[in-house]
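Q: Let me give you the structure first, and then I'll get to my questions.
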Amino acid sequence: MAGSDEVNRNECKTVVPLHTWVLISNFKLSYNILRRADGTFERDLGEYLDRRVPANARPLEGVSSFDHIIDQSVGLEVRIYRAAAEGDAEEGAAAVTRPILEFLTDAPAAEPFPVIIFFHGGSFVHSSASSTIYDSLCRRFVKLSKGVVVSVNYRRAPEHRYPCAYDDGWTALKWVMSQPFMRSGGDAQARVFLSGDSSGGNIAHHVAVRAADEGVKVCGNILLNAMFGGTERTESERRLDGKYFVTLQDRDWYWKAYLPEDADRDHPACNPFGPNGRRLGGLPFAKSLIIVSGLDLTCDRQLAYADALREDGHHVKVVQCENATVGFYLLPNTVHYHEVMEEISDFLNANLYY
């Protein structure tokens, strides 16, 4: 077994850029330490090990951010990012209060602009909106979209199982729709997009379904390596098990931590179009951009998800990055990264007007 692990590590190093390999290998090491065999999680140690950055009202590389609690009853917080306003850099400490007191009550903008509601990854268990990797990613989204990003600090498993993350996502969407500054173009609602990676992509899907059910307009969904599963193993799961950072044993642990205690992996949260799932034909479901890493062991599931949406009559664009692994979009050091950022920018612009 040790020899097999060494072969997998060496193969991985030949494909993955060094900085990405180090980053994700460190995550994997810490994740293995934090997960307990009995299904519980070392939360205090996990919080200590998670590299985080504070919000910055004073601009950093042209982007300002601030944290805001949107549901006191569960302590649900979001981090809001926007392009720095003129004069922000000179305001110093005074800028800390201005966004919260004034930005949330700004008058509607004259032109449509994207608002990306983002759900961080971490398999429903790890990371947060303030994790360094996701703070950086959201800043990139602001720059490429010239809009606003609302990153959701949803409740995590195993302390908060299904459907807590979905409920928090829905709360965030409703909150965004209620804010004066989230309006544009003759007082119309701003153009809202749902996005996330890993478990965040899964959350984005389920929030998008609820939005379609309840008549809330979402302009598009952007899913990066969305986390789906099922009881029957796919070809890519068998072929890539343990080869590029992730094992089936890892994935099974996370699903057991998130799903209801008596559920298996064909629960609709995990397998939305599986035997217990629901088809979306006839539903006004938003257009989707689905980013798939060819070396992610769940890539077959993501492609099957896209096929199911198409079969139900929905618009889907799949960008399949054959030689990319999980997390490739976190660092700007591959051709795939730049291609995907361009695809995201094009998708936002194409769906901004309706």
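Placed from the backbone N, Cα and C atoms, the Cβ positions cover glycine too.
Every position carries its original residue.
Annotated gibberellin A4 binding site per Swiss-Prot: Gly122, Ser123, Tyr134, Ser198, Gly327, in sequence order. Per Swiss-Prot, the feature gibberellin A3 binding site maps to Gly122, Ser123, Tyr134, Ser198, Asp250, Gly327; the stated evidence is experimental evidence. According to Swiss-Prot, the mutagenesis experiment Gly196 to Asp carries the following note: In gid1-1; abolishes binding to GA and ability to degrade SLR1. Taken from Swiss-Prot, the feature active site covers Ser198, Asp296. According to Swiss-Prot, the mutagenesis experiment Arg251 to Thr carries the annotation: In gid1-2; abolishes binding to GA and ability to degrade SLR1.
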Q: When the number of other CB atoms within 10 A of each residue's CB is tallied over all shown chains, which of the recorded positions Gly122, Gly196 has the maximum?
A: Gly196
Q: Per residue, counting other C-beta atoms within 10 angstroms of the C-beta, which of the recorded positions Asp250, Asp296 reaches the highest number?
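A: Of the recorded positions Asp250, Asp296, the highest Cβ count within 10 Å belongs to Asp296.
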Q: Report the residues of the chain - excluding Gly122, Ser123, Tyr134, Ser198, Gly327 - with C-beta within 8 Å of the mean position of the site's C-beta atoms, for the recorded gibberellin A4 site, in sequence order.
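A: Near the gibberellin A4 site, beyond Gly122, Ser123, Tyr134, Ser198, Gly327, sit His120, Gly121, His126, Ser127, Asp197, Ser199, Gly200.
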Q: Relative to the Cβ position of Gly327 (gibberellin A4 binding site), how many further Cβ atoms are located within 10 Å?
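A: Around the Cβ of Gly327 (gibberellin A4 binding site), 23 other Cβ atoms lie within 10 Å.
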Q: If you measure every Cα to Cα distance among Gly122, Ser123, Tyr134, Ser198, Asp250, Gly327, the residues said to bind gibberellin A3, what is the biggest one in Å?
A: 21
Q: Among the binding-site residues Ser123, Ser198, which residue has its Cβ surrounded by the fewest other Cβ atoms within 10 Å?
A: Ser123
Q: Quick one: pull the CA-CA distance for Ser123 (gibberellin A4 binding site) versus Arg251 (mutagenesis position), whole Å only.
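A: So the Cα of Arg251 (mutagenesis position) lies 8 Å away from that of Ser123 (gibberellin A4 binding site).
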Q: Tell me the Cβ neighbour count for Arg251 (mutagenesis position), meaning other Cβ atoms within 10 Å of its Cβ, over all protein chains shown.
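A: Around the Cβ of Arg251 (mutagenesis position), 19 other Cβ atoms lie within 10 Å.
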Q: Taking only same-chain residues 6+ apart in sequence, whose CB is under 8 Å from that of Tyr134 (gibberellin A4 binding site), what do you get?
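A: Phe118, His120, Gly121, Ser127, Ser128, Ser151 - these are the non-local Cβ neighbours of Tyr134 (gibberellin A4 binding site), listed in sequence order.
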Q: Based on DSSP, name the secondary structure state of Asp250 (gibberellin A3 binding site): helix, strand or coil.
A: helix
